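**Student:** Have a look at the structure that comes next, please.
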Amino acid sequence: MEGGGKPNSASNSRDDGNSVFPSKAPATGPVAADKRLGTPPGGGAAGKEHGNSVCFKVDGGGGEEPAGSFEDAEGPRRQYGFMQRQFTSMLQPGVNKFSLRMFGSQKAVEKEQERVKTAGFWIIHPYSDFRFYWDLIMLIMMVGNLVIIPVGITFFTEQTTTPWIIFNVASDTVFLLDLIMNFRTGTVNEDSSEIILDPKVIKMNYLKSWFVVDFISSIPVDYIFLIVEKGMDSEVYKTARALRIVRFTKILSLLRLLRLSRLIRYIHQWEEIFHMTYDLASAVVRIFNLIGMMLLLCHWDGCLQFLVPLLQDFPPDCWVSLNEMVNDSWGKQYSYALFKAMSHMLCIGYGAQAPVSMSDLWITMLSMIVGATCYAMFVGHATALIQSLDSSRRQYQEKYKQVEQYMSFHKLPADMRQKIHDYYEHRYQGKIFDEENILSELNDPLREEIVNFNCRKLVATMPLFANADPNFVTAMLSKLRFEVFQPGDYIIREGAVGKKMYFIQHGVAGVITKSSKEMKLTDGSYFGEICLLTKGRRTASVRADTYCRLYSLSVDNFNEVLEEYPMMRRAFETVAIDRLDRIGKKNSILLQKFQKDLNTGVFNNQENEILKQIVKHDREMVQAIPPINYPQMTALNCTSSTTTPTSRMRTQSPPVYTATSLSHSNLHSPSPSTQTPQPSAILSPCSYTTAVCSPPIQSPLATRTFHYASPTASQLSLMQQPQQQLPQSQVQQTQTQTQQQQQQQQQQQQQQQQQQQQQQQQQQQQQQQQQQQQQPQTPGSSTPKNEVHKSTQALHNTNLTKEVRPLSASQPSLPHEVSTLISRPHPTVGESLASIPQPVAAVHSTGLQAGSRSTVPQRVTLFRQMSSGAIPPNRGVPPAPPPPAAVQRESPSVLNTDPDAEKPRFASNL
């Protein structure tokens, strides 16, 4: 250095981060022989350089340059260290899908890598990348050896060709290396699933297991063959002794086929890898392994079929000599031998010719045994594979077979069997899963993710879920249960106790109420929440119009979820109040709670906006149907489901003016009443329209179901629709038919009451004497009185006489006064009640003429007699004024002294 340099400094040195020299280290470099160390000019003790400063002088110049770069000095060593690290890492388990599944986490894999480093030199981990690729190479080499070696030994006489020698020498070398590497490869302890990396334990385990088989299969037969060939002359080699040696080497080469054990082990390891990663790939690999093993055995059997005659020098009775194939090409010989072997193994024949010699016979039997075993294994594995590929469909088929046996055992009708079949098709769609058990085995996040995915269409179509908290939606969906309903099924019924609410995923359902309006619910709608909120009964019926796929929520789960989310409870309550208002109903519990929330200020502006949107969307989703043109829907709960065709025809007849409603006040009134008609009141056309258009009266009769008779007069007032009157000829014809039926019934009853005729004759004689005494005073009025007296007395004593018609579902018996009033013609459409002529007998006296008894038309439905013999009174019509005192004294039995006469009584089946 010129002018003296600082110690510990190097002039013109490059500061690249790697020029760090150890203290007191001699300067070395590749150019040290061509350059010499220099000192500063006029050097002295003070001008000496520090030992760590490496400088040199170039001839002919005073400049200084470094003696050599550290990178040049450490390059080979650094490259060797990199290769060593890479090779060492290949002996360790890598971080991949297989190792993560084996050890659980990346941290556990790193710990296993540290174990391999501390285990010793050249210890190979069984799950390392190096062992993976080595096993792949060995798999290919073994398949090649097991296919090529039998063909070469059997069909090729020249064993000294260069390709054959190269192939055999390379194979023997690779298998010897594999034998050595097995002593340095860790093993898996089957009891504890721990990887054993101790070299001594690995060696002992290998010596006790597969070492002998692997050593015999790895004997270098080709090396021995080459040594024997070089030690013999060509003339001696061709002698018979040499040919025997060659045959021995051929037989010895068959020991390589023991490498099949290695092939099976490696294939089993690959099956485990595929099984742990892909289940379907594992099944496919298993079936392909089975097919490949069968083909390999067929290949070996074909070579064996030709090798045995070859070792016997083709005797005359062998199959090769009989078919004259000794001098044919090896391809033709192999084809015939393979065909013969497959015929034996599949048990379909003997090939081209049946065996003749004893050796061919034994080989054929051996082939049949091996073939039958392989065929059974193949069928079993194939069956198991097919069943495992679609186990859910197989379970569905087994389940439906049980259902069919159940239907046959109980002898269910064909239409019911078809409904059950359709239900299973729509409910399970050909596959059965134990979904509840599957989801219960998963953790909560994964279960919630699956439920959200399965119900994504329901969430997308429901405005309630769209505006709700995601946690509420997840909690609600996790408690839903899937259900399917068929067209015509009543999902809920009005008046029933509600235990579930429903969400519609797919389908259309109709809401049926007592009013004439029906509403439709489609995808994304929900119903049944009102009774869950109020703990009451169903307010309407819901019927499935199409196949409906629903999700149900029980009342316990409903309350459990809403306790954690009070805002959503208020949303349900608001929608419930709006729905009740739309169908004309109210619920005091919901209204009081809603008013209480308003007074306490629970609702804020944001919540109000959300509730408005929910109610708005709920109204938009409900499809309202226009009012139905027939009024039967107004009495939906009043009519029986077993209505006869006659009663259905009656509901479409013109309005009927019943005699029970004709009181004295009505007869004397100048105009019909304009008030809301009562269930059994007389209706004019205008008042009838008012009754149909107005909501029905909530009376006991309006909610009563009559099971045995036709609709009563109160029901007809709600159900019948004004139409044009029937022609008089049809009315007369109907009356004639009714009269004939009554006469037949009267004759039958007369035969049954022969025992009572004597008592009736005595009563008639007494009545005739009274008539003779009263005839001058009131002519023509005594007979009706007596008849009325007889009929009412019989009804009061609950005894039916011949004067009273028998009670039946189609022809109820009535007092003669009522039948006489009904026999009058009906008023026209525009005629008022004042124009009806008043019956004289009804005004002046309580009796009627004896000859005025008429029949009741078939299209008229009247009250039936009760078990007590009285007619049910009408609560909607004011009672008639009492008759005169004279009439009361003469016929006291006409009056009804029963204190319960004003209570409503319904028809009963006698």
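Residue numbers in this text run from 1 along the chain shown.
Using the three backbone atoms N, Cα and C, a Cβ is placed for every residue, glycine included.
Per Swiss-Prot, 3',5'-cyclic AMP binding site is recorded for Gly528, Glu529, Cys531, Arg538, Thr539, Arg579, Arg582, and the stated evidence type is experimental evidence. Where Swiss-Prot documents Cys303 to Ser as a mutagenesis experiment, the accompanying text is: Abolishes conductivity. Recorded in Swiss-Prot as a mutagenesis result, Cys318 to Ser carries the remark: Abolishes sensitivity to sulfhydryl modification. Experimental mutagenesis at this site is recorded by Swiss-Prot as Gly349 to Ala, annotated: Abolishes conductivity; when associated with A-350 and A-351. Recorded in Swiss-Prot as a mutagenesis result, Gly351 to Ala carries the remark: Abolishes conductivity; when associated with A-349 and A-350. Among the mutagenesis results in Swiss-Prot, Arg538 to Glu has the note: Reduces affinity for cAMP and impairs tetramerization. The residue drawn here is the original one.
Show me how these features fit into the structure around them.
**Tutor:** Arg538 (mutagenesis position): 17 other CB atoms within 10 A of its CB, across all protein chains.
DSSP assigns Cys303 (mutagenesis position) to a helical segment in the three-state reduction.
Here the Cβ of Cys318 (mutagenesis position) has 23 other Cβ atoms within 10 Å, regardless of which shown protein chain they belong to.
Under the DSSP three-state reduction, Gly349 (mutagenesis position) is assigned to coil, being neither helix nor strand. The Cβ of Gly349 (mutagenesis position) lies under 8 Å from the Cβ of Ser343, each on the same chain and at least six residues away in sequence.
Under 8 Å, Cβ to Cβ, and six or more positions away along its own chain, Gly351 (mutagenesis position) finds Trp319, Tyr336, Phe339, Lys340, Ala341, Ser343, His344.
Arg538 (mutagenesis position) carries neither a helix nor a strand DSSP state and counts as coil.
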**Student:** For Gly528 (3',5'-cyclic AMP binding site), what is the secondary structure state per DSSP, taken as helix, strand or coil?
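**Tutor:** Assignment for Gly528 (3',5'-cyclic AMP binding site) reads coil.
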**Student:** For the 3',5'-cyclic AMP site as recorded (Gly528, Glu529, Cys531, Arg538, Thr539, Arg579, Arg582), determine the largest distance between any two Cα atoms, in Å, rounded to the nearest integer.
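**Tutor:** Binding-site diameter by Cα atoms for 3',5'-cyclic AMP: 16 Å.
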**Student:** Looking at the binding-site residues Arg579, Arg582, which sits with the largest number of other Cβ atoms within 10 Å of its Cβ?
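**Tutor:** The largest 10 Å Cβ neighbour count belongs to Arg579.
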**Student:** Across all the protein chains here, work out how many other Cβ atoms are within 10 Å of the Cβ of Cys531 (3',5'-cyclic AMP binding site).
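**Tutor:** There are 21 such Cβ atoms around Cys531 (3',5'-cyclic AMP binding site).
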**Student:** Spatially, and counting Cα to Cα, which of the mutagenesis positions is closest to Glu529 (3',5'-cyclic AMP binding site)? Options: Cys303, Cys318, Arg538.
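**Tutor:** Comparing Cα positions, the candidate nearest Glu529 (3',5'-cyclic AMP binding site) turns out to be Arg538.
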**Student:** Write out the long-range same-chain contacts of Gly528 (3',5'-cyclic AMP binding site), meaning residues 6 or more apart in sequence whose Cβ is under 8 Å from its Cβ.
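**Tutor:** In sequence order, Ile491, Ile492, Gly498, Lys500, Met501, Tyr502, Arg538, Val542 meet the Cβ cut-off.
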**Student:** Helix, strand or coil: which one is Cys318 (mutagenesis position) in, per DSSP?
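**Tutor:** Going by the DSSP assignment, Cys318 (mutagenesis position) belongs to neither helix nor strand, so it counts as coil.
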**Student:** In whole Å, how far does the CA atom of Arg579 (3',5'-cyclic AMP binding site) lie from that of Cys318 (mutagenesis position)?
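**Tutor:** Per the Cα atoms, Arg579 (3',5'-cyclic AMP binding site) and Cys318 (mutagenesis position) stand 96 Å apart.
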